[in-house]
Amino acid sequence: MKRMIALDGAQGEGGGQILRSALSLSMITGQPFTITSIRAGRAKPGLLRQHLTAVKAATEICGATVEGAELGSQRLLFRPGTVRGGDYRFAIGSAGSCTLVLQTVLPALWFADGPSRVEVSGGTDNPSAPPADFIRRVLEPLLAKIGIHQQTTLLRHGFYPAGGGVVATEVSPVASFNTLQLGERGNIVQMRGEVLLAGVPRHVAEREIATLAGSFSLHEQNIHNLPRDQGPGNTVSLEVESENITERFFVVGEKRVSAEVVAAQLVKEVKRYLASTAAVGEYLADQLVLPMALAGAGEFTVAHPSCHLLTNIAVVERFLPVRFSLIETDGVTRVSIE
């Protein structure tokens with residue numbers, strides 16, 4: 001019997017990332033775990049619908065035995081079974097992030113006995129989670145370089161706080177892993193601004209695009225009007241295509257916050273990314289830790305190692321026989337496997 005791994009959910013940033021990473025790694029390695037103080041660092045600690053959906057999805061995909069899988073629970077015991085490929089559908093029942101549920105179960109399906117399709121309904125444009133377009137346009141091309149083949153499709157938008165969106169991913173088992181090297185992003189090739197609107201006046205998008213264009217030379221400026229019943233909602237994105245990587249940054253509009261202020265938040269984030277030579281932004285760095293660890297080698301550079309990133313690395317090192325190295329030089333941190 002494999003040893004039980006004990007995790008403290010209050011570790012590091014004290015959010016849901018510890019639980020999501022632990023579920024992924026437990027399914028992959030077969031190691032059971034217990035976690036206490038789940039989301040202790042959040043205003044509403046314990047399992048919310050999004051986290052409970054991730055637990056139930058993991059349980060179904062590998063036939064796990066679970067204790068503590070209920071709303072508000074701050075303790076969970078998870079004993080994984082065998083990961084099975086197949087066609088899965090999960091509903092969050094709120095505007096909780098579809099992509100974070102997918103992030104939990106897809107790594108296990110890289111090791112399944114056949115191809116899979118996972119469909120999740122809930123929130124797609126959530127201020128605290130990467131949107132589907134980020135997964136599709138930024139993360140998945142990098143996963144393909146590592147040898148991981150999955151394809152995400154946004155079937156319907158669901159803005160926070162209403163939800164109602166649907167995201168699906170098709171994934172194949174990994175034949176072999178390759179090493180990812182992302183030391184520098186290289187010169188910028190082009191930048192693209194995009195605004196999504198649902199049940200929001202078009203002039204909001206025009207003002208947001210104008211704010212972006214006032215700070216950056218945009219190769220493309222796109223405004224997409226979605227059906228009113230998918231809103232109300234508004235998301236502003238800016239994609240930075242460089243020689244070695246494409247990064248994408250986003251901000252979700254809020255009620256009683258002007259279009260100019262919303263877009264200015266995005267401008268600030270992109271300028272911070274461009275101020276260094278680092279290849280990877282803060283959100284993407286979080287996503288690369290697990291696939292890189294599974295490959296057993298690789299590196300990337302990031303300007304600002306987040307608490308999320310450090311917490312994720314700590315959890316990965318509990319389950320896998322790898323050690324990460326973080327070396328800071330001239331404001332850029334090189335993250336690699338020793």
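Cβ from N, Cα, C; glycine included.
Don't expect the noted substitutions in this model, because it carries the original residues.
Marked as active site, tele-AMP-histidine intermediate by Swiss-Prot on the basis of experimental evidence: His308. Within 10 Å of the C-beta atom of His308 (mutagenesis position) sit 18 other C-beta atoms, taking all shown protein chains into account. Annotation note: His308 (mutagenesis position) sits in a helical segment as assigned by DSSP.
According to DSSP, Tyr283 (mutagenesis position) is assigned to a helical segment. According to Swiss-Prot, the ATP binding site annotation covers Gln103, Pro130, Tyr283, Asp286, Gln287, His308, on the basis of experimental evidence.
Looking at Swiss-Prot, the entry for mutagenesis of Gln103 to Ala says: No effect on RNA cyclase activity and RtcA adenylation. In this view, Gln103 (mutagenesis position) is surrounded by 24 other Cβ atoms within 10 Å of its Cβ, with every protein chain counted.
Of all the Cβ atoms in the protein chains shown, 13 others lie within 10 Å of the Cβ of Ser128 (mutagenesis position). For the recorded site, Ser128 (mutagenesis position), the DSSP three-state label reads coil. Listed in Swiss-Prot as a mutagenesis experiment, Ser128 to Ala is described as follows: No effect on RNA cyclase activity and RtcA adenylation.
For the mutagenesis of Pro130 to Gly, Swiss-Prot gives this note: 33% of wild-type RNA cyclase activity and 13% of wild-type RtcA adenylation. The structure shown keeps the original residue.
For the published mutagenesis Phe134 to Ala, Swiss-Prot gives the following note: 3% of wild-type RNA cyclase activity and 2% of wild-type RtcA adenylation. Within the same chain, residues at least 6 positions away in sequence whose Cβ sits under 8 Å from that of Phe134 (mutagenesis position) are Thr99, Arg248, Phe250, Tyr283. In the three-state DSSP scheme, Phe134 (mutagenesis position) is classed as helix.
The secondary structure of Phe250 (mutagenesis position), as reduced to three states from DSSP, is extended strand. Quoted from Swiss-Prot, the note attached to the mutagenesis of Phe250 to Ala states: 28% of wild-type RNA cyclase activity and 38% of wild-type RtcA adenylation.
The local packing around Glu269 (mutagenesis position), expressed as other Cβ atoms within 10 Å of its Cβ over all shown chains, amounts to 17. Classification of Glu269 (mutagenesis position) by DSSP places it within a helix. Recorded in Swiss-Prot as a mutagenesis result, Glu269 to Ala carries the remark: Nearly no effect on RNA cyclase activity and 2-fold decrease in RtcA adenylation.
Within 10 Å of the C-beta of Tyr283 (mutagenesis position) we count 20 further C-beta atoms, all protein chains included. What Swiss-Prot notes for the published mutagenesis of Tyr283 to Ala is this: 12% of wild-type RNA cyclase activity and 2% of wild-type RtcA adenylation.
A mutagenesis experiment is reported in Swiss-Prot for this position, Asp286 to Ala, and the note states: Loss of RNA cyclase activity and RtcA adenylation. Sequence-distant contacts of Asp286 (mutagenesis position), defined as residues of its own chain at least six apart whose C-beta falls under 8 angstroms from its C-beta, comprise Gln17, Ser306, His308, Leu309, Asn312.
Counting only residues at least six positions away in the same chain, the Cβ atoms of Gln103, Pro130, Leu139 sit under 8 Å from the Cβ of Gln287 (mutagenesis position). Here Swiss-Prot notes a mutagenesis experiment, Gln287 to Ala, with the remark: Loss of RNA cyclase activity and RtcA adenylation.
In Swiss-Prot, a mutagenesis experiment is listed as His308 to Ala or Gly, annotated with the note Loss of RNA cyclase activity and RtcA adenylation.
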Problem set entry | Any further residue of that chain within 8 Å (Cβ to the Cβ centroid of Gln103, Pro130, Tyr283, Asp286, Gln287, His308) of the recorded ATP site | Gln17, Ala129, Leu284, Ala285
